[in-house]
Amino acid sequence: MEKEKKGAKHELDLSSILQFVAPGTPLRAGMENVLRANTGGLIVVGYNDKVKEVVDGGFHINTAFSPAHLYELAKMDGAIILSDSGQKILYANTQLMPDATISSSETGMRHRTAERVAKQTGCLVIAISERRNVITLYQENMKYTLKDIGFILTKANQAIQTLEKYKTILDKTINALNALEFEELVTFSDVLSVMHRYEMVLRIKNEINMYIKELGTEGHLIKLQVIELITDMEEEAALFIKDYVKEKIKDPFVLLKELQDMSSYDLLDDSIVYKLLGYPASTNLDDYVLPRGYRLLNKIPRLPMPIVENVVEAFGVLPRIIEASAEELDEVEGIGEVRAQKIKKGLKRLQEKHYLDRQL
C-alpha cells in the first residue's frame, strides 16, 4: 500500500479526473458512443512538449470538441489528441510511440501504449476497449477503470445507509459529550471516542463524494442526501478540535486534514491521535480535560465567531464562561449588555436541553 501522503495526492488527481469524464459531460457522451459502436479508441488529453515527442503522423484538425466528432474520428485506427481543457480536438489518426523501456502491466497493445504515454507525458490518456467493453483512464502511475453507472449507484446508496448509521452513533456520542461538558466530567477517553466518530463519518462522506463525482449528473439525488445528513460536519469537527487541542491553533482544518490523511491503522492508535492534539503519548485515558467552549458557544444563534473567539480568549475554558456573570461577559470586547444576556440564556437553554436528552 502506498504511503498516505502519496495516496492523498492520488485521490485528489482521480477526483478531478472523474469530474472531467463524468456522465453529463460532452467527453463522456463521446466516449460512450465509441464504446457502444465497438470501435475502440485512444484519447490523449493535453498537447505539451512531452506529448509532441511521442506523437507521429496523423492530421491537424483544431476544431471544437463534440461527441459526434469524437465518434467519427475514433473509427480510424490512430489516437485522438485533445486540448488540455478537452474543448478542442487538435489531432486525429496519430500514431503514439512512447518509450518502449517504460514498464507496463498491460497486455493489449492499445492499453500498453496508453499506460506508457501516461507515464511518459503525465497527461490523461483514455483507452476504450471494444473487446472488454470498458473505458480505462491512465495518468502518470494511476490507472482507473470506469464502472457501470448502475453499479456505482448501488455502492453509493449502500454508503449512504452506512453514513446514516454512523451519523446516528455520532449524534448519540455528541449528546453524551454535551452533558459531560456542562458537568465538567469529560475525559481523554471521551475526546478520543468523539474524534473517531467524526473521522469515520467524514471518511464515509469522502467516499460518497467520489461516487458523486463519478456519477456526474446522475449523482444529484445522492448529493442532496449527503447535504441533508451532514451539513457543516467539517466545521463542527474543527470546533471540537479547537476545544480540545492542547495549544491554541488558528486553523483547525489543517489538523483535521492531517487526521483524514492518517491510515485506518494509525487512527486506531490512541498515542498517535494524542500526539496530533499536542498531548504526550503517556496521557491517561481517565484524566479529565476541560473544553474551551468554541463548539457550544457556536450553537447559540446569531453569535459571530469573532465574538466567540473573544469570549474564549477572556475566560479560557467553558466552565468559567458558564460561571461568568452577565456583567463580566459585558466587559469582553464586542459584547454589550444584550449580547451578554443572550450568551447566559443560550448556555442555560443548551444545558437544560442536553440534560433532558440524557434523561431520554
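In case you wondered, yes, glycine gets a Cβ from its N, Cα and C as well.
Those substitutions? Not in this structure, it's all original residues.
Predicted-model confidence for the domain 'DAC' (11-149) is 93, expressed as mean pLDDT. For 11-149, the entry in Swiss-Prot reads domain 'DAC'.
Taken residue by residue with DSSP, Asp77 (mutagenesis position) is part of neither helix nor strand, so it is coil. Swiss-Prot documents Asp77 to Asn as a published mutagenesis change and attaches the note Loss of enzymatic activity. Fails to form the normal DisA focus. Cannot trigger the DNA damage response. Increased sensitivity to methyl methanesulfonate. No change in inhibition of ATPase activity of RecG.
In the three-state DSSP scheme, Arg112 (ATP binding site) falls into the helix class. Counting only same-chain residues six or more apart in sequence, the Cβ atoms lying under 8 angstroms from the Cβ of Arg112 (ATP binding site) belong to Ser104, Glu106. Taken from Swiss-Prot, the feature ATP binding site applies to Gly78, Leu96, Met109, Arg110, His111, Arg112, Thr113, supported by sequence analysis.
As a published mutagenesis entry, Gly334 to Glu appears in Swiss-Prot alongside the note: Reduction in the capability of the four-way junction DNA to inhibit diadenylate cyclase. Reduction in DNA-binding. Sequence-distant contacts of Gly334 (mutagenesis position), defined as residues of its own chain at least six apart whose C-beta falls under 8 angstroms from its C-beta, comprise Pro306, Ile307, Asn310. In the three-state DSSP reading, Gly334 (mutagenesis position) counts as coil.
Long-range Cβ neighbours of Gly78 (ATP binding site) (same chain, at least 6 residues apart, Cβ-Cβ under 8 Å): Leu42, Gly57, Gly58, Ala92, Asn93, Thr94, Gln95.
Of the recorded residues, Asp77 (mutagenesis position) and Arg110 (ATP binding site) place their C-alpha atoms 10 Å from one another. Within 8 Å of the centroid defined by the CB atoms of Gly78, Leu96, Met109, Arg110, His111, Arg112, Thr113, the record's ATP site, lie the Cβ atoms of Leu42, Ala79, Gly108, Ala114, Val117, Ala127, excluding the listed residues themselves. Sorted by the number of other CB atoms within 10 A, the binding-site residues Leu96, Met109 start with Met109, the lowest.
Of the residues the record lists as binding ATP, namely Gly78, Leu96, Met109, Arg110, His111, Arg112, Thr113, the two whose Cα atoms sit farthest apart are 15 Å from each other.
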